[in-house]
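Annotation source Swiss-Prot lists active site at Cys122, His258, Asn289, citing sequence analysis. Sequence annotations record features per position, and here Swiss-Prot assigns dodecanoyl-CoA binding site to Ser38, Cys122, Asn289, Tyr319, Ala321. Among the mutagenesis experiments that Swiss-Prot reports, Trp42 to Ala is described with the note: Retains 21% of wild-type activity. Loss of activity; when associated with A-161. Annotation of the published mutagenesis Thr45 to Ala in Swiss-Prot: Abolishes phosphorylation. Does not affect activity; the original residue is retained in the structure shown. Under mutagenesis, Swiss-Prot gives Cys122 to Ala with this note: Loss of activity. Under its mutagenesis annotations, Swiss-Prot gives His258 to Ala the following note: Loss of activity.
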Amino acid sequence: MTEIATTSGARSVGLLSVGAYRPERVVTNDEICQHIDSSDEWIYTRTGIKTRRFAADDESAASMATEACRRALSNAGLSAADIDGVIVTTNTHFLQTPPAAPMVAASLGAKGILGFDLSAGCAGFGYALGAAADMIRGGGAATMLVVGTEKLSPTIDMYDRGNCFIFADGAAAVVVGETPFQGIGPTVAGSDGEQADAIRQDIDWITFAQNPSGPRPFVRLEGPAVFRWAAFKMGDVGRRAMDAAGVRPDQIDVFVPHQANSRINELLVKNLQLRPDAVVANDIEHTGNTSAASIPLAMAELLTTGAAKPGDLALLIGYGAGLSYAAQVVRMPKG
């Protein structure tokens, strides 16, 4: 029997850099409350959100991803010619086809490289990061861009008091490649499809096209169900990720959970028994929930402010629509 040849690549893979793009428009809680019976204090107390960013009409998930990738490449001291592939993780690339990744690669000037989109709700960044690391270790690529990008603002029903204050827009990218020491641990991922309706688009686009004068599609959220699932299940996911990476909770310097709700993340910190001085990302306060972009955006913010530094040992946990989750231990990159 003829054997099929295989390839292998770098054994030690890590994050070389991160780059963030935040839209200019800042939307306050007071502006959100013009459409609902609520207040800045009520929203902040329950979510930890004070402001968020909304993209301009001429901005898209792909255009924001491109800018984030440019900044990540610059921070790594690389050019588009040094990249072998792009993975875009998003829930808001509003074209069924073509995928966003080849468009982003072309905009960067990276011709002929591999590119694909990955959709796993708010856990998408963890899935994409794991895929990139495995591709590099398998020899399919040497250096890759992974970018989380979302334009969620058009999907929000601004009169839905249950979630109109949560979601926001933005993008952040990391460069993944060979490092002197292991910089990305195994990905622990899974899903609970029995709770798929907990975060959902309520009307599909085909149904809407058949009745364009009817209700339009929006994202709907069953907040209490998601809160319970995340607060009480994701602690175990984090422990499994640490076990897989061979590290203890007291060795974690930085905790970067999905920026869905600061109250959920406060419970996770207690559940995980991290060190009292461990840095906990709280980018949600001025960024909102940017779904697949939230973890890399939060990483960028920690590095920009100096709250974390390159090389710090970080636990990442993404969770959301699906319901899906993905977690891994990484070394923080350059900002």
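Here the Cβ of each residue, glycine as well, is placed from N, Cα and C on the backbone.
The model shown is predicted, which means the values in this text are computed figures rather than measured ones.
In the three-state DSSP assignment, the secondary structure recorded for Thr45 (mutagenesis position) is helix. Cβ neighbour density within 10 Å is lowest for Ala321 among the recorded positions Cys122, Ala321. Comparing CA positions across the recorded positions Thr45, Cys122, His258, Asn289, the one lying closest to Ala321 (dodecanoyl-CoA binding site) turns out to be Cys122.
Cβ crowding, taken as the number of other Cβ atoms within 10 Å, peaks at Asn289 among the recorded positions Ser38, Thr45, Asn289.
Here the candidates are the recorded positions Ser38, Asn289, Tyr319, and by Cα distance the one nearest Cys122 (mutagenesis position) turns out to be Tyr319.
Just so you know, the Cβ of Trp42 (mutagenesis position) picks up 15 other Cβ atoms within 10 Å once every protein chain is counted. Around His258 (mutagenesis position), a 10 Å sphere centred on its CB holds 33 further CB atoms from the protein chains shown.
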